[in-house]
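Here is the structure we will look at.
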Amino acid sequence: MSAAPGLLRQELSCPLCLQLFDAPVTAECGHSFCRACLIRVAGEPAADGTVACPCCQAPTRPQALSTNLQLSRLVEGLAQVPQGHCEEHLDPLSIYCEQDRTLVCGVCASLGSHRGHRLLPAAEAQARLKTQLPQQKMQLQEACMRKEKTVAVLEHQLVEVEETVRQFRGAVGEQLGKMRMFLAALESSLDREAERVRGDAGVALRRELSSLNSYLEQLRQMEKVLEEVADKPQTEFLMKFCLVTSRLQKILSESPPPARLDIQLPVISDDFKFQVWKKMFRALMPALEELTFDPSSAHPSLVVSSSGRRVECSDQKAPPAGEDTRQFDKAVAVVAQQLLSQGEHYWEVEVGDKPRWALGVMAADASRRGRLHAVPSQGLWLLGLRDGKILEAHVEAKEPRALRTPERPPARIGLYLSFADGVLAFYDASNPDVLTPIFSFHERLPGPVYPIFDVCWHDKGKNAQPLLLVGPEQEQA
């Protein structure tokens, strides 16, 4: 105590309330507090019952801490010293030590441990330190503002996490629900098919069984007749033998052929599981978009049907395009009336045996005038067919990327767009049960887009086939 008598009160004061300890407790990290102060400042405990130490943030359990009896006895002894007096010399604390930043008495200042330190009368020190209060208050306010911003950010992130988890669970539940529905429907369909096969096979087998039993009965009857003839006298034997053998040969020649049953059920193998997966993949696609062509955007050579789901290039000379910037004036193309801006979308286009076409999406603010530079940086994401056999992806390059040439060009194209995932995928949708991947763009779209359909020039009748938008009731060409 004699080494630093003025510091004893500070050491026995709670860092939270700045008063002498009241029922002091010492956390696992070594810091001590009034029990009530620790519970008040720490707030609600975590799931494991711990709170963060206000001084070092180490976890501690305030309810499990016992009162520090040594600190309590020291506090009780110090409390007997009059307020504002030296604990060692009991003289008034009238001098401020700048070096140790504490109040001391005259004896400590002149003879004790603070001798030779920078000392000020208490009144002068009070006046000088008061001038520092505004700056310290400002620092405190700035620190509070920074922490409040941090708290706001964390609270916002917490809300975002909750929303993200909610959306994730919803999406998982929705997709797995669709899978369960698909598999249940498939199981029911296969069960009905198995029941049909069993019924058909049962009818055929029972019919065959009845026929064979009837034939077998005839053979047994002939066996009895032969036994009876064997015992007949010579004349009667010879007369009946010829009749019996003739009848027997006729019966033998009428023997029914063996039954041939064609039981056709799927073989449960890895290929079966793969085929089921491919069918389920198609079933999980979003509902088919009911798109229609926008006649106001169509090149003058294009003819859009009244239903808005069929477009073809006319071989008649077309008038020049007008001044409407929504209309294509060079590219023989048209966009859909529907603007897509968020979520998931899936649509299909019947291309048939058309030898040249291009499909995809176009940025809403992309220019439709002049020759189109079909690359993503210009707001166009396209896949097309050239010369009736070469599929091309219009990527960011001087020339389109030629894809693997299919044995048979797709007659129907499926397009899947996900704004959240940044995916535009193209599929061969010719098989009504299976989608076969062709190509995918993987990038976040900069904004809303229109589905675009490049019909291409009719090429003197060689490319006159129309494009059809597939809907709930597909329009026939």
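Heads up, the Cβ atoms here are built off N, Cα and C, so glycines get one too.
For C14, C17, C34, C37, the entry in Swiss-Prot reads Zn(2+) 1 binding site. What Swiss-Prot records for C29, H31, C53, C56 is Zn(2+) 2 binding site, and it gives a large-scale study or a structure entry as the kind of evidence. Taken from Swiss-Prot, the feature Zn(2+) 4 binding site applies to C97, D100, H114, H117. Here Swiss-Prot flags 271-475 as domain 'B30.2/SPRY'. Here Swiss-Prot notes a mutagenesis experiment, C14 to A, with the remark: Does not affect homooligomerization. Annotation of the published mutagenesis C17 to A in Swiss-Prot: Does not affect homooligomerization; the original residue is retained in the structure shown. Among the sequence features in Swiss-Prot, the mutagenesis site C29 to A is noted as follows: Does not affect homooligomerization. Where Swiss-Prot documents Q57 to R as a mutagenesis experiment, the accompanying text is: Enhances ubiquitination activity. Enhances ubiquitination activity; when associated with E-207. Abolishes ubiquitination activity; when associated with R-74. Swiss-Prot gives this note for the published mutagenesis L74 to R: Abolishes ubiquitination activity; when associated with R-57. Quoted from Swiss-Prot, the note attached to the mutagenesis of G106 to R states: Impairs binding to phosphatidylserine liposomes. One mutagenesis experiment catalogued in Swiss-Prot, S110 to R, is accompanied by this note: Impairs binding to phosphatidylserine liposomes. Quoted from Swiss-Prot, the note on mutagenesis experiment R207 to E is: Enhances ubiquitination activity; when associated with E-57. Mutagenesis annotation in Swiss-Prot: C242 to A, described as Dominant-negative mutant that abolishes homooligomerization and function in membrane repair; the structure shown retains the original residue.
It is 90 Å from the Cα atom of R207 (mutagenesis position) to that of C56 (Zn(2+) 2 binding site). With respect to S110 (mutagenesis position), the closest of these binding-site residues in Cα terms is H117, chosen from C37, D100, H117. Ranking the recorded positions H31, H114, H117, R207 by the number of CB atoms within 10 A of their own CB puts H114 at the top.
Its Cβ placed at the centre, C17 (mutagenesis position) has 15 other Cβ atoms within 10 Å.
For the pair formed by C14 (mutagenesis position) and C34 (Zn(2+) 1 binding site), distance between Cα atoms is given as 6 Å, rounded to the nearest Å. Candidate mutagenesis positions: L74, G106, S110. Fewest other C-beta atoms within 10 angstroms, S110. Residue environment of C242 (mutagenesis position) contains 10 other Cβ atoms, counted within 10 Å of its Cβ in all protein chains. When the Cα atoms are compared, D100 (Zn(2+) 4 binding site) and G106 (mutagenesis position) turn out to be 15 Å apart.
In the three-state DSSP reading, C34 (Zn(2+) 1 binding site) counts as strand.
Around C97 (Zn(2+) 4 binding site), taking its Cβ as the centre, 21 other Cβ atoms fall within 10 Å, counting all chains. When Cα-Cα distances from Q57 (mutagenesis position) are compared across the binding-site residues H31, C34, C37, C97, H117, the shortest belongs to H31. The 10 Å shell around the Cβ of C37 (Zn(2+) 1 binding site) contains 22 further Cβ atoms across the protein chains shown. Neighbouring residues of the recorded Zn(2+) 1 site, listed in sequence order and excluding C14, C17, C34, C37, comprise P15, L16, L18, Q19, F21, D22, F33, A36, L38 (Cβ within 8 Å of the Cβ centroid).
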